[in-house]
Amino acid sequence: MLARGLPLRSALVKACPPILSTVGEGWGHHRVGTGEGAGISTKTPRPYSEIPSPGDNGWLNLYHFWREKGSQRIHFRHIENFQKYGPIYREKLGNLESVYIIHPEDVAHLFKFEGSYPERYDIPPWLAYHRYYQKPIGVLFKKSGTWKKDRVVLNTEVMAPEAIKNFIPLLNPVSQDFVSLLHKRIKQQGSGKFVGDIKEDLFHFAFESITNVMFGERLGMLEETVNPEAQKFIDAVYKMFHTSVPLLNVPPELYRLFRTKTWRDHVAAWDTIFNKAEKYTEIFYQDLRRKTEFRNYPGILYCLLKSEKMLLEDVKANITEMLAGGVNTTSMTLQWHLYEMARSLNVQEMLREEVLNARRQAEGDISKMLQMVPLLKASIKETLRLHPISVTLQRYPESDLVLQDYLIPAKTLVQVAIYAMGRDPAFFSSPDKFDPTRWLSKDKDLIHFRNLGFGWGVRQCVGRRIAELEMTLFLIHILENFKVEMQHIGDVDTIFNLILTPDKPIFLVFRPFNQDPPQA
């Protein structure tokens, strides 16, 4: 967080006026008010070329970017640039030029121009791999009508409220097993508590959860002996993310030409992801074909196959993308949430009180409990404000639009700097503070176009509802069973590895909460 965990940001706040903390001050560029209609003016818009910029020489900019080790601190760079240039700026790195915005009203205006088939920025090394090796693609990479066709089907099976109800009995036991694992660790340590970095355990938890939802079967990732084939998949996903960053600003044509170790490792990671996902999908596909009746919900794979609204190749491609996207993202958010709770014990007690009251009122019915924990759900939003998975959201507007009195041509890459927004006092009071109650405010203007952790609109994260349910259930069981503390009082900074990760291990202390274990 700013004062405690982000020294750079703290220095910036002291050295520079807060972003938009006073309308019109500290910017040097005209800005209409921050209320309704902010960002829209009746004046003749200024040309795109006048948008503040560090310069139009993309390769020189990229040289300085690399020299300053900007790849892993790009989220801090956004903050610096907004302080320097104002609420909108453009930057060219190599061949890629983007316009960056931060104000929620500008974000709302941008999304009005996303069109029927919103387009995001495709991560170059990912796209290059799929093209070079002719891999099938799902909604992550599809565009226009083919994207829409798949997305409509997935919305029914993955996002709809009726579908989410089916996931509860699949995800809840995984969270309970994670709690059991921690209790075993406490007994093994023999000190009445467990102290450790549970990053790997959270990877296992997330993979066990997403595979259970996809296939309706457990893989045993929370057992004493972890499935080695499943571990290879998890390791490959980690390597895929980690090797993406050095390749982001390199022209894809050079990947195969120079065959650098980073590119070879990236290809090997994707190969493993596809091979393992194909293997799992085929095994469960054949198993499902042999069954005629199911006592319980059989998983997303079966429902997609049964609906016959997708070709088998498209089903496999989308399953692969959801498996790959469901490990590091959810596990990292949970790690950050535990970190924030451990540093804000008063908030942790508020959350625990809500959960325990919900358990009593719902008489143990977990489905009812999920409707009674608004503060807990708000705490997930708060974690994603401070530690968003992606540091920006991207759109290519369908037609010309005006932002901050500048004309933005159609199909310009516009990036919403959600990390910088979440850390700015103009948009969040006391932004350093972990305060879930801010999301329960009756003043909707305080949260308007600020909850962007999962994206927005029809192209928001397809796994959003699964992730929200998975994290809520996990936190319910953790709060009922343990008090979570930091082993050492100190700050943890963030680095950009395509997703935001801690710059060092986070060692947490889990102390059993003095009560009888809740009955499922």
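Keep in mind that glycine also has a Cβ here, set from the backbone N, Cα and C atoms.
This is the original sequence, none of the listed changes applied.
According to Swiss-Prot, the feature heme binding site maps to Cys461, an assignment based on experimental evidence. Long-range neighbours of Cys461 (heme binding site) (same chain, six or more residues apart, CB within less than 8 Å of its CB): Gly325, Phe454, Gly455, Ala467.
Counting every protein chain shown, the number of other Cβ atoms lying within 10 Å of the Cβ of Phe233 (mutagenesis position) is 23. In the three-state DSSP classification, Phe233 (mutagenesis position) falls within a helix. Looking at Swiss-Prot, the entry for mutagenesis of Phe233 to Ala says: Impairs the hydroxylase activity toward cholesterol; increases the electron leakage from the electron transfer chain.
The annotation that Swiss-Prot gives for the mutagenesis experiment Phe233 to Lys reads: Markedly reduces the hydroxylase activity toward cholesterol.
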